[in-house]
Amino acid sequence: MRNTKRAVVFAGDYAYIRQIETAMKSLCRHNSHLKIYLLNQDIPQEWFSQIRIYLQEMGGDLIDCKLIGSQFQMNWSNKLPHINHMTFARYFIPDFVTEDKVLYLDSDLIVTGDLTDLFELDLGENYLAAARSCFGAGVGFNAGVLLINNKKWGSETIRQKLIDLTEKEHENVEEGDQSILNMLFKDQYSSLEDQYNFQIGYDYGAATFKHQFIFDIPLEPLPLILHYISQDKPWNQFSVGRLREVWWEYSLMDWSVILNEWFSKSVKYPSKSQIFKLQCVNLTNSWCVEKIDYLAEQLPEVHFHIVAYTNMANELLALTRFPNVTVYPNSLPMLLEQIVIASDLYLDLNHDRKLEDAYEFVLKYKKPMIAFDNTCSENLSEISYEGIYPSSIPKKMVAAIRSYMR
């Protein structure tokens, strides 16, 4: 029985969720014990909550990596119309991934078999392993499948080198971040066999340039990874490339089919179902909610509701990476009231101007309220709070919140 999880990274936005999930299903159909990191900016928590259960039952996990904030800006130009800005997200892999080695996969691909040999490939001192672009008809390597030496990327600040090179060259390159990756790593990578990134999506290009040798490559058995590059995607209403049906097979496959296959092989683990023991709420008019990241990490069994009457700053939106934090931007007093009614505890943790609605609802519905010493309201007496705790010792707040659990 495998004890360690293999690290995999996908990146994409909510508009691409069907493609992301299809690629994930194909990967999980043939590989278990996967720790999948999904770099994104806008995929809802509910999707993560359900898919995470499936991964956990196969001995893996799913990590929601929110690229929200100025440090994750990806507003570089890209000359390929079928590729959006999220392709640059792979630059930030060392920010989120803790494993020394990680497999990055584009979302427009299908895995057809066991990738153990790929996961176990020794990278040595190379920065990554990748397959040649378009079977040698392209330039350099294709960046859709990368086995990354994450330890080396982290120690040598590769993220910043990629950003600096992109700032300098993005208007001059033809293939976006793929060109940048080729420029930076040049000959400092290992070559993968074509079967690990079989670019079936190049069919249209191969036919255009009369590359008959590509159509002579056997497709039985199927290559281990089919990559539907180019604009000729199999999920379009019409496409002309081969193996469109393989993509649809996995897209329409139910997760139960995948799970039952692993269960039949005695790969079955309990999922960590999210059962909250306490509901807490805060109304904020500020981006700064004291120690909320720390509290969310320390108290996974507590559901934190963060409400604002306006748009929220990135610092608050990024909290959605925690499965136990729900944010409500642009809410209204009557909606806040319903959340307070359903909550067990009011956390007066926001800085700057306080909004009286919160205190009125706390009083009306007799909800207990606690605060840090640097966030309690100047307009309320200490007896309005059931506890005020030092912000310099947040573990005391953790203990206080735990004391209210059912």
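Backbone N, Cα and C define each Cβ position, glycine as well.
Close to Ala11 (UDP binding site) in the fold, though at least 6 residues off in sequence, lie Leu38, Leu39, Asn40, Met86, Thr87, Ala89, Arg90, Tyr104, Ser107, each with a CB less than 8 Å from its CB. The UDP binding site annotation in Swiss-Prot covers 11-16, 106-107, 227-233.
Per Swiss-Prot, the feature Mn(2+) binding site maps to Asp106, Asp108, His227; the stated evidence is experimental evidence. The 10 Å shell around the Cβ of Asp106 (mutagenesis position) contains 24 further Cβ atoms across the protein chains shown.
Swiss-Prot lists Arg90 to Ala among its mutagenesis entries, and the accompanying note reads: Loss of UDP-galactose hydrolysis. Annotation note: Arg90 (mutagenesis position) sits in a helical segment as assigned by DSSP.
The mutagenesis experiment Asp106 to Ala is recorded by Swiss-Prot, whose note states: Loss of UDP-galactose hydrolysis.
Annotation of the mutagenesis experiment Asp108 to Ala in Swiss-Prot: Loss of UDP-galactose hydrolysis. Of all Cβ atoms in the shown protein chains, 24 besides its own fall within 10 Å of the Cβ of Asp108 (mutagenesis position).
Checking Cα-Cα distances from Asp108 (mutagenesis position) against the binding-site residues (Asp13, Ala15, His227) with a 10 Å cut-off leaves His227, in sequence order. Here the CA atom of Asp106 (mutagenesis position) lies 12 Å from the CA atom of Asp13 (UDP binding site). Annotated Mn(2+) site Asp106, Asp108, His227; additional same-chain residues within 8 Å of its Cβ mean position, judged by their own Cβ, are Ala23, Leu105, Ser107, Leu109, Gly144, Val145, Gly201, Tyr228, Ile229.
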